Amino acid sequence: MSNHHSKTKKTSMLGREDYIYSHDITNKNKKEKLNGASKNNDYNQDDDDETMKSKMMDFCDKTTAHGAKRVLIARNSFSKLMWGLIIFSFLLMFAYQASKLIFKFSAHEKITDISLKFDDVEFPAITFCNLNPYKKSLVMMVPSIRDTMDVYDNAKTHSKSEGEKKKPKVSRKQHSDASQQMVRELFAKEIEEGMVELKKSNKTLQSQNKSGRRRSQRSIENRRYEAIEAHCKCVGNIGMECIRFESPPRDPSSKCICTYDRDMEVAWPCFNISVWYDHECPLCHDDGYCESTLPSGTTSSDKWPCMCRNRGDTSERDDTPYCIGKAGVGKIEIRKLWLENNMTTTSTTTTTTTTPPPTTTSTTTTTTTTPPPTTTARPNQRAIVSNPETIKAMGFQGMTDGVAMLTRAKENLMFTMAALSDKQRIALSQSKHEFIEMCSFNGKECDIDEDFRLHVDPEFGNCFTFNYDVNNNYTSSRAGPMYGIRVLLFVNTSDYMSTSESSGVRLAIHPPTEYPFPDTFGYSAPVGFASSFGIKKKVMQRLPAPYGECVETKKVVDRNYIYAGYDYHPEGCHRSCFQNGLIDDCSCGDPRFPVPEGYRHCSAFNATARTCLEKNIGSVGDFHHITQKMDKCVCKQSCEEIIHEVTFSCSKWPSGATDLGDCDGMTESECEQYYRLNAAMIEVFYEQLNYELLQESEAYGLVNLIADFGGHLGLWLGFSVITVMEVCVLLVDMISLFFKSRHEEKLLRQSTKRKDVPEDKRQITVGSGRKSDAFVSI
């Protein structure tokens, strides 16, 4: 009775279907035990109860996954089929979703977080360079450099004569005259009607019987440009441009003649008075520029008073000199700039005492040109200058464009300088105290000797780096131009080489441990201005592989990296690959970049090396773009990079109230003009003391994968972590049962063989069987 009561209670606790399923399993297990007990085998028959089928049924009965149990407790085959299809469909859906999750995880996507950091901001290193790399007065003392410049000067002279022979060059003035003539033709009717109306309304016109001389004089006075005498300081070659002052000249040697613009009230350019000569030009244009001779086939009886000078540095008079009309009275009188500025009414005349150069051409209607292929721009040149191999190596053959020739001359200068030692190149460029006159940082005076370090650049010569010491780094306490670096730099334009197109300063902003690269990442500041460079700091932190490709280590140990002693930079990597490729092919390197230890740069005068270099540069292309020839070179970004964004502004400098430096023997106005033409004020400062942190992070990591994987398991199959553990236990049991059944089958076969052996041989067989059993038990 009690047994029946307990059975009823158990049935009520379980569901009906669960009870039936459990009862069937119990009866089935009992039957299997009875059948197993009836068999007479040599091994334990109780292990047969743990069959794979019973394990699966027991798992489905007790698992926390609800779907599998529904198949086994279904009342009919249709229900089992439906539940099986549903579970299988959900299993496929889960597999699809799981594959997408795995694909998303394997893509290693990343996101960039941007945040503002308020912390101490270290001031970057600033490298200052003169746009003129070497002093003209010094480089012309070195034979190899002088030869390089002579080849350039000869090429310029030759290209001008060749251009005149092939196709006469049309001047800007001739283009302007042609445009005026076209307008006259297009608007001839309107112009004629306007002139008729003007004549009718103007009854006070001057008589037309005045002399042609006075008419010519009056026309000159109304034109825009004229020659004017001024006070100048001329330094260097006599043909170089002079520095003009507003004050009267102290002596005749300080006089110069300038081209005066009436509209702008500016006198520029100015040249020493000794290079000018008086002339009577047969033709002067409406703007004031004159022609020393008439074009072929034209005649004129006019005689316009003008001042002329040679366009080149030669002492002989040019066939086409630069001429500008005079507005003074008489043949050799000229207006004085200092009198115009002081607005004096006293008429002061000065007679020029310069001796005009010997005239080699007569003023006729026909002109002759002498072909100058063998003419040199400067006398007493060495034989190597006219050597055909030298001319071929320099690459001026066939060039007529002045800009292209200047670019080529700059390259040739770098080739020549690369053959010199560092000590020799340093001596030819500006020294620290010549270049840097004044400096302050954070409102305090700098120590020019200690705070600036020399940096020799292949293109800009001597450069000087501020804040180069990592162990003693400057930090800005405030934002604004007053609390950064303010430096007065003297570039001395009077000593500029002919290859320097513009006057000013080149600066690069970079971390102290990185190479400056002023040619690529630099900024230019002109003379005569206070240039302000406001900077904002950004820190970029990139993820390494597998999320991205970046270089984690800053120190470079590769011997092929040509910028030894500096941190890794992608620009340095590209240049190193480019340079090493050229060395492999030509056995010499490009002078724009350093060479590894034991190698040399290509010679400027070696045509074979230059040809090989040009050929390889043409095949490789820009060293920033990897081609098939550089496919082995992989240049990655740094994992941590400091970026400085720069904004530029400028104002005219000096103001007139500025306390300037070395102005011995000059008035205040002369000193101001002197510095305006030769110096630049530079300000570099932080616009704000916070900085942006751009940090990469993984967009989908392992934690996200596990969470989404578990969510889909629970959604489609009703699985949890416990269910996963149950499946793992089931797999272990199934594997152990498989190997156990294989072992028992082996024992059964051995037992069967012993029964078939004759009795006289069974002892040996039994012994061997025991040995096998012992081996299995081990």
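Our numbering is plain: 1 for the first residue shown, then up by one each step along the chain.
Any Cβ shown, glycine's included, is placed from N, Cα and C.
Here the original residues are kept at every noted site.
Ala393 (mutagenesis position) carries a helical DSSP state (H, G or I). One mutagenesis experiment catalogued in Swiss-Prot, Ala393 to Thr, is accompanied by this note: In deg-1(u506); degeneration.
The 10 Å shell around the Cβ of Ala707 (mutagenesis position) contains 12 further Cβ atoms across the protein chains shown. Swiss-Prot lists Ala707 to Val among its mutagenesis entries, and the accompanying note reads: In deg-1(u38) and deg-1(u529); degeneration.
The note that Swiss-Prot attaches to the published mutagenesis Gly710 to Arg is: In deg-1(u679); prevents degeneration. Contacts of Gly710 (mutagenesis position) defined by a Cβ separation under 8 A and a same-chain sequence distance of 6+ are given as Phe719, Ser720, Val721, in order along the sequence.
One mutagenesis experiment catalogued in Swiss-Prot, Gly710 to Glu, is accompanied by this note: In deg-1(u512); prevents degeneration. Reduced to three states, the DSSP call for Gly710 (mutagenesis position) is helix.
Under DSSP, Ser720 (mutagenesis position) is assigned to coil, being neither helix nor strand in the three-state scheme. Mutagenesis annotation in Swiss-Prot: Ser720 to Phe, described as In deg-1(u558); prevents degeneration; the structure shown retains the original residue.
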(message) Fewest other C-beta atoms within 10 angstroms of its own C-beta: which of the mutagenesis positions Ala393, Ser720 fits that?
(response) Ser720
